[in-house]
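So the structure is just underneath, and the comments pick up after that.
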Amino acid sequence: MATASPRSDTSNNHSGRLQLQVTVSSAKLKRKKNWFGTAIYTEVVVDGEITKTAKSSSSSNPKWDEQLTVNVTPQTTLEFQVWSHRTLKADALLGKATIDLKQALLIHNRKLERVKEQLKLSLENKNGIAQTGELTVVLDGLVIEQENITNCSSSPTIEIQENGDALHENGEPSARTTARLAVEGTNGIDNHVPTSTLVQNSCCSYVVNGDNTPSSPSQVAARPKNTPAPKPLASEPADDTVNGESSSFAPTDNASVTGTPVVSEENALSPNCTSTTVEDPPVQEILTSSENNECIPSTSAELESEARSILEPDTSNSRSSSAFEAAKSRQPDGCMDPVRQQSGNANTETLPSGWEQRKDPHGRTYYVDHNTRTTTWERPQPLPPGWERRVDDRRRVYYVDHNTRTTTWQRPTMESVRNFEQWQSQRNQLQGAMQQFNQRYLYSASMLAAENDPYGPLPPGWEKRVDSTDRVYFVNHNTKTTQWEDPRTQGLQNEEPLPEGWEIRYTREGVRYFVDHNTRTTTFKDPRNGKSSVTKGGPQIAYERGFRWKLAHFRYLCQSNALPSHVKINVSRQTLFEDSFQQIMALKPYDLRRRLYVIFRGEEGLDYGGLAREWFFLLSHEVLNPMYCLFEYAGKNNYCLQINPASTINPDHLSYFCFIGRFIAMALFHGKFIDTGFSLPFYKRMLSKKLTIKDLESIDTEFYNSLIWIRDNNIEECGLEMYFSVDMEILGKVTSHDLKLGGSNILVTEENKDEYIGLMTEWRFSRGVQEQTKAFLDGFNEVVPLQWLQYFDEKELEVMLCGMQEVDLADWQRNTVYRHYTRNSKQIIWFWQFVKETDNEVRMRLLQFVTGTCRLPLGGFAELMGSNGPQKFCIEKVGKDTWLPRSHTCFNRLDLPPYKSYEQLKEKLLFAIEETEGFGQE
């Protein structure tokens with residue numbers, strides 16, 4: 001339970017806040033029932049900080065019973081907002097209510113312990129403010145001392161000054177407050193002098209982000225004489241300055257010394273002085289005597305008379321100036337304390353964000369860094385230009401120098417940066433002189449190679465390196481990957497991939513040669529066309545690279561760039577789409593390369609690969625569902641998918657396409673299959689291949705036939721008046737698009753109809769889906785670089801992503817193993833009889849029940865993947881004949897009980913396949 005005191009410890013929370021336990025219990029909402037279901041959650045807003053509860057599935061009577069911990073002050077106002085979460089739209093506000101902690105503390109005798117509040121929810125609409133329901137919350141764990149509210153026992157006055165204006169919360173100031181003499185400047189600046197009078201039970205004066213300008217001389221209190229001095233960091237100090245602004249709760253113990261202090265002329269007359277106030281020490285401490293500069297203190301009577309003449313209530317500029325001249329005439333020249341003036345100038349500088357100035361019991365000034373929870377005697381300076389403060393994943397503060405692209409743990413200052421620059425300049429000059437002396441007549445081989453590089457500079461973010469065996473490789477800092485292929489030549493249309501086992505290297509002079517790792521030989525001749533890098537000509541060399549080699553090369557890239565550990569994905573089957581979207585988009589793209597550990601809520605299954613396969617299969621079926629308007633079928637007779645131009649109706653459609661791109665890349669990276677594939681033109685666009693008119697035939701036969709007719713016939717004889725412009729209708733809105741600049745005024749003729757056909761083909765593939773395609777490819781490229789797919793064509797990419805759909809029964813039987821059964825067991829014979837009699841759909845359902853997916857890899861059942869690599873289909877004898885069959889998707893194993901008849905086996909298998917959903921543990 002948090003207890004507040006006037007000098008509460010602020011080591012954990014630098015702003016003096018206290019912890020309050022807020023339990024959001026339930027709500028009763030006046031709204032229509034939503035047949036599609038919705039999720040209700042509550043936001044608690046405390047001084048701009050938002051804390052959310054979990055989502056409740058009830059739409060009218062949601063219950064949470066969730067405890068939230070918030071940091072508050074006695075003046076905090078708690079705001080509760082009840083929201084309705086929507087999947088494809090922005091969340092809707094259902095109502096809001098507020099609690100004033102100050103009133104609640106006064107009502108409940110400064111104690112909030114298990115206080116139950118029934119809040120009326122309201123919402124502003126076009127007809128006014130309407131009541132939308134009730135919210136039940138419980139406040140607990142906050143006890144405030146009386147001094148923290150009234151701040152004094154005998155005088156309830158609390159003075160809060162903000163921007164120079166005095167605000168009195170509890171009425172006019174009491175007559176028992178200490179009389180204070182002040183000289184006001186032109187801008188209402190407080191240049192006060194504490195008197196020797198000491199008044200007990202006086203109220204504190206708070207200065208908030210402004211100049212301390214009391215409306216009358218009797219509004220500032222002195223600190224009690226016997227109050228113990230605070231310690232640094234253990235309790236609140238006497239004088240606090242946050243970001244250069246003073247918050248003086250009371251003077252130090254020196255206030256009881258007899259005598260009238262001398263006021264600094266700079267503080268009294270400077271019109272641009274900040275709100276920082278420093279208590280003036282007594283005259284006996286200010287006036288000193290030395291050999292070079294002797295200052296003789298005046299008598300007490302003279303000082304008092306001067307103080308009366310100076311500190312009259314009518315403090316105009318002229319009178320205050322003449323008064324100070326009179327005070328200075330009493331002293332020799334130069335008697336003003338230089339230390340005092342210097343400290344005044346230092347305090348006018350603004351502290352960096354998160355820093356606070358305090359004083360210890362000995363009056364020494366120190367500084368608190370609330371960002372790192374450390375203290376220092378040196379005054380912090382603002383960061384030099386080009387520097388930035390950051391926090392790493394372990395909450396450690398470090399500093400980034402964008403000028404040199406370096407980082408450091410130590411906070412930089414202008415002096416340290418200046419010293420480092422001088423040292424670095426001298427070091428560079430010395431190294432340059434030494435290098436110029438040592439290599440006077442030598443040329444840099446790397447510089448010569450870079451100048452002679454026929455491909456020019458590398459793309460942005462790429463770097464060329466050499467390993468220990470002098471093999472050149474390339475680093476992509478954008479995706480944190482490495483590869484052997486040169487990115488400048490990778491994916492060129494006019495250059496085909498190398499044969500298996502071959503590699504391109506460059507000499508020191510930049511001449512390209514080829515390495516055959518099969519025979520461990522090198523040659524200047526290109527094995528693809530026989531042309532030499534040195535001499536032109538030579539015979540053509542035919543070669544063929546199979547799909548298996550490409551797939552093995554892709555798997556090698558994935559394994560070499562995989563990260564250790566695993567990433568958990570906790571989803572519910574009822575909200576699979578939204579849960580997966582929130583978690584995948586919250587992770588860093590490179591974290592998605594870690595091994596996946598999927599958890600279905602409410603199910604106790606352990607993921608050794610089987611749950612991940614089912615998650616990919618189920619989620620792909622969900623996200624590619626045309627019902628969400630993100631994708632549509634490519635044609636009437638083609639059930640492959642393509643991006644829906646009407647997907648812009650969803651305001652967050654680009655975020656969803658980026659998520660789908662990440663998800664598809666994860667499926668390729670982890671070797672999992674999805675349920676439904678895309679159209680072949682979409683795969684070609686992923687591979688950056690040019691789309692032709694022939695690709696239109698598979699997605700829009702009518703459009704394709706129209707363009708073919710235009711190509712094969714004379715359109716001028718037919719009298720067709722066509723222009724380089726086309727209309728498109730999306731959701732009933734018709735828009736016109738020019739195929740080229742000014743196309744609506746350019747007539748299509750026999751001479752330019754080929755250009756028209758090409759532009760129409762390009763427009764048909766990209767109409768209304770440019771932004772969606774870019775978002776999809778950006779999300780895909782964040783996980784799997786598109787360069788890794790350069791060797792594949794669109795059909796091979798489809799097989800990699802969707803697998804094989806046809807089931808070869810002979811291959812299935814040939815690659816099945818048995819445990820406690822034999823090939824001639826009657827249950828095994830009945831099982832294969834059941835598989836032969838069913839259609840392909842039931843076989844797919846059976847395959848999904850056992851392996852987690854209904855798709856097969858390219859190699860068929862021989863390449864089924866288990867938890868630790870390839871694992872064949874297995875049938876094991878388990879249980880009694882009254883049991884249902886069970887499956888272990890991580891190991892591709894079917895537990896088949898010893899049934900006594902074929903009819904019993906068929907009935908149990910069909911029931912398990914069609915009715916079972918979920919995982920458990922044995």
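Positions of Cβ are set from backbone N, Cα and C atoms, glycine also.
Every position carries its original residue.
Database features (Swiss-Prot):
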- 349-382: domain 'WW 1' (DOMAIN)
- 381-414: domain 'WW 2' (DOMAIN)
- 496-529: domain 'WW 4' (DOMAIN)
- 588-922: domain 'HECT' (DOMAIN)
- E614 to A: Reduces ubiquitin transfer (MUTAGEN)
- H621 to A: Strongly reduces ubiquitin transfer (MUTAGEN)
- D675 to A: Reduces ubiquitin transfer (MUTAGEN)
- E798 to A: Reduces ubiquitin transfer. Strongly reduces ubiquitin transfer; when associated with A-845 (MUTAGEN)
- M804 to P: Strongly reduces ubiquitin transfer; when associated with P-806 (MUTAGEN)
- E806 to P: Strongly reduces ubiquitin transfer; when associated with P-804 (MUTAGEN)
- R845 to A: No effect (MUTAGEN)
- Q848 to A: Abolishes ubiquitin transfer; when associated with A-855 (MUTAGEN)
- R855 to A: Abolishes ubiquitin transfer; when associated with A-848 (MUTAGEN)
- C890 to A: Abolishes monoubiquitination of AMOTL2 (MUTAGEN)
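Overlay of Swiss-Prot annotations on the structure.
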residue: E614; record: mutagenesis position; DSSP class: helix
residue: H621; record: mutagenesis position; DSSP class: helix
residue: D675; record: mutagenesis position; DSSP class: coil
residue: E798; record: mutagenesis position; DSSP class: helix
residue: M804; record: mutagenesis position; DSSP class: strand
residue: R845; record: mutagenesis position; DSSP class: helix
residue: R855; record: mutagenesis position; DSSP class: coil
residue: C890; record: mutagenesis position; DSSP class: coil
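Among the mutagenesis positions E798, E806, C890, none has a Cα sitting within 10 Å of the Cα of H621 (mutagenesis position).
With respect to their backbone Cα atoms, E806 (mutagenesis position) and C890 (mutagenesis position) stand 22 Å from each other. The distance from the Cα of R855 (mutagenesis position) to the Cα of D675 (mutagenesis position) comes to 8 Å. In sequence order, V598, Q848, G852, T853, T889 are the residues of the chain that are 6 or more apart from E614 (mutagenesis position) and have a CB within less than 8 Å of its CB. Restricting the average to the domain 'WW 1' (349-382) gives a pLDDT of 85. The Cβ of M804 (mutagenesis position) lies under 8 Å from the Cβ of R855, L856, P857, L858, G860, each on the same chain and at least six residues away in sequence. Taking each of the mutagenesis positions H621, R845, R855 in turn and counting other Cβ atoms within 10 Å of its Cβ gives the largest count for R855.
The 10 Å shell around the Cβ of D675 (mutagenesis position) contains 19 further Cβ atoms across the protein chains shown. It is 21 Å from the Cα atom of R845 (mutagenesis position) to that of E798 (mutagenesis position).
With the fewest other C-beta atoms within 10 Å around its C-beta, E806 stands out among the mutagenesis positions E798, E806, Q848, C890. Straight-line distance linking the Cα atoms of E798 (mutagenesis position) and D675 (mutagenesis position), rounded to a whole number, equals 12 Å. DSSP labels the residues of the domain 'WW 2' (381-414) in these numbers: 1 helix, 13 strand, 20 coil.
Between the CA atoms of C890 (mutagenesis position) and D675 (mutagenesis position) there is a gap of 18 Å, rounded to the nearest whole number. Helix, strand and coil content of the domain 'WW 4' (496-529), in residues and according to DSSP, is 0 helix, 14 strand, 20 coil.
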